[in-house]
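S.K.: Annotation comment: Swiss-Prot describes 145-213 as domain 'Ig-like C2-type 2'. The domain 'Ig-like C2-type 3' annotation in Swiss-Prot covers 236-315. Residues or ranges marked as domain 'Ig-like C2-type 4' in Swiss-Prot: 328-403. Per Swiss-Prot, domain 'Ig-like C2-type 5' is recorded for 424-493. What Swiss-Prot notes for the published mutagenesis of Tyr689 to Phe is this: Strongly reduced phosphorylation by FER. Abolishes phosphorylation by FER; when associated with F-714. A mutagenesis experiment is reported in Swiss-Prot for this position, Tyr714 to Phe, and the note states: Reduced phosphorylation by FER. Abolishes phosphorylation by FER; when associated with F-689.
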Amino acid sequence: MQLRWTQRGMMWLGALLTLLLCSSLKGQENSFTINSIHMQILPHSTVQNGENLTLQCLVDVSTTSRVKPLHQVLFYKDDVLLHNVSSRRNTESYLIPHVRVCDSGRYKCNVILNNKEKTTPEYEVWVKGVSDPRVTLDKKEVIEGGVVVVNCSVPEEKAPVHFTIEKFELNIRGAKKKREKTSQNQNFVTLEFTVEEQDRTIRFQCQAKIFSGSNVESSRPIQSDLVTVRESFSNPKFHIIPEGKVMEGDDLQVKCTVQVTHQAQSFPEIIIQKDREIVAHNSLSSEAVYSVMATTEHNGNYTCKVEASRISKVSSVVVNVTELFSKPKLESSATHLDQGEDLNLLCSIPGAPPANFTIQKGGMTVSQTQNFTKRVSEWDSGLYTCVAGVGRVFKRSNTVQITVCEMLSKPSIFHDSRSEVIKGQTIEVSCQSVNGTAPIFYQLSNTSKPVANQSVGSNKPAIFRVKPTKDVEYCCSADNCHSHSKMFSEVLRVKVIAPVDEAQLVVLKGEVEPGEPIVFYCSVNEGSFPITYKFYKEKESKPFYQDTINATQIMWHKTTASKEYEGQYYCTASNRANLSKHVIQSNTLTVRVYLPLEKGLIAVVVIGVIIVTLVLGAKCYFLKKAKAKQMPVEMSRPAVPLLNSNNEKTLSDAGTEADRHYGYNEDVGNHAMKPLNENKEPLTLDVEYTEVEVTSPEPHQGLGTKGTETETVYSEIRKADPDFVENRYSRTEGSLDGS
């Protein structure tokens, strides 16, 4: 019993110790670190297509634990996860068997231990070469023109793949046909190749190319099985009948034959050509025939083409036909004849063999002999040929153009204007020869000077458009192929009327007194007679005088003028060349009728206005001058004489200065004012200003009595050079008479 309690106590003690140990271990966590990580590529980073590739990830981890921690190893290609494994080992491997181009790329290894991780650098792997493609054909025997389907694939590679397929003839170097195609989504292509007529035994070759980054990897060229080609028909053959020498007049037969195999589904088309022209063809049998009577025109190269769908075979032969007689020659005594002359035609054959002759004009027979003679008319113009025959052979000669020219009739000349011709107006002058062979050459002349030329291809009139500016005489000449000299028409006289141009009104005297005459002249620069003149007073619709005369000027006068004739006047001029809306109007003139008293008053007013204007101008000038200098000098004395440019006079001179305005000389009363700068003083003269007290007489006193009223006057004194006379200009404030 005691022993049982002892054993039970020991068990509890062991359990207690275990708990204590575990709690102690839990209180102390293990520490770890990833010292390094490295990746190896075996056998090396550049491998041939089909080899095995091993990626090794080497990890060095340090820890305080007696047991190596469990870490996670990840393999990446181009940042895409390839393999993931949890391990306690230092080295983990990943095998890629039979690498292909698609396995080229950048590889790296990543290690994760709890919350710590480390990654290796990226390693470039390059797979060289492409696996051999597979070439398959849909048939091993084919007829000419048939189609062979070629399939080329690289099953172990990934798209896109660029395929090149070539067709070769057995025992012949160089490809007969080459085709290329890129398959974007599949690792194979299927292409059709047509079998041509020259193919006998053919094979196909395929090569694959894949783009890997900046590199292009290519496979070995792989050849297909041999394909046997059967003919659908033979090459064409020619048969010429008669054999040997072929003479003109013989029956010529050109035959082309071909042999068709039993594998052909239908007959091919047989075509016979002579110098590109198809002369015979057949698609219902194995031959085509061209039959004709032989002439020298059938000499040449003949070609036979046999065509069926995609197949075409060609054969050629040269046919020589011996000439029986030469081509006839047609000769004429002349090719251009005047009407009434004799035409002589002669047809001959070199060597002069016996033959039958026919002379034709435009397809109609005019003679059945070698010679043809006739006195010609215009209707005999045309094309002449000669036909010579020996047996069944007929030959046509050269063509001769005969032109018979009819003499022209005297041309007539006329124009279309039914009324008078106005200067500058366009008129149509026509010239026509009713009889004569065309073309006819017309020339329009003006007093022996050519104006225009025109050729007409018929007997219709030639129309010339002219613009005469004065009376003119026209004549036209006509000429054609006839040997006669030119024919001249009569003279056509064209009368041209000129419209009135620029009217002008002139008055003999624009200002008249009552009882004096008023005389108007209305004239024009140019215009055909008669001219109608009309005189108008302004604002009146009807003329007060009009007349039609044969002159470029007209006068109207009124012997005694009165006040009612005062106003504005104008005139108009027109002739039959002026349209109603284009009447020429002159300038406008004003006529004034004055009484003698009015005339004197007007003169006085005009003179007064001139004097006032000059006084105001001088006053403004001196005021501006005084303000500009601003150098007033004051002085006073009883009376100072005023000086002008010519004389010195006192302001108190009776009868001479009392009624005179200042700033003018004595000649003002004679309507002549002397300019202030008469002595042409230089602009640099010194100027002095003096204040002067002037005594003026009382208004009610006479000019000889001295008044007691004084005025202040500013005097400007200029100092001149010794060579000049001293000029003094005086101005007073107000007038001398107190007004």
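Here the Cβ of each residue, glycine as well, is placed from N, Cα and C on the backbone.
Substitutions noted, but not modelled.
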S.K.: By DSSP assignment, list the helix, strand and coil residue numbers for the domain 'Ig-like C2-type 2' (145-213), in that order.
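M.R.: Its residues fall into 0 helix, 42 strand, 27 coil.
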S.K.: With helix taken as DSSP H, G or I, strand as E or B and everything else coil, how many residues of the domain 'Ig-like C2-type 4' (328-403) land in each class?
M.R.: 3 helix, 46 strand, 27 coil
S.K.: Using DSSP, tally how many residues of the domain 'Ig-like C2-type 5' (424-493) sit in helix, strand and coil.
M.R.: 0 helix, 38 strand, 32 coil
S.K.: Please list the DSSP helix, strand and coil residue counts for the domain 'Ig-like C2-type 3' (236-315).
M.R.: 3 helix, 48 strand, 29 coil
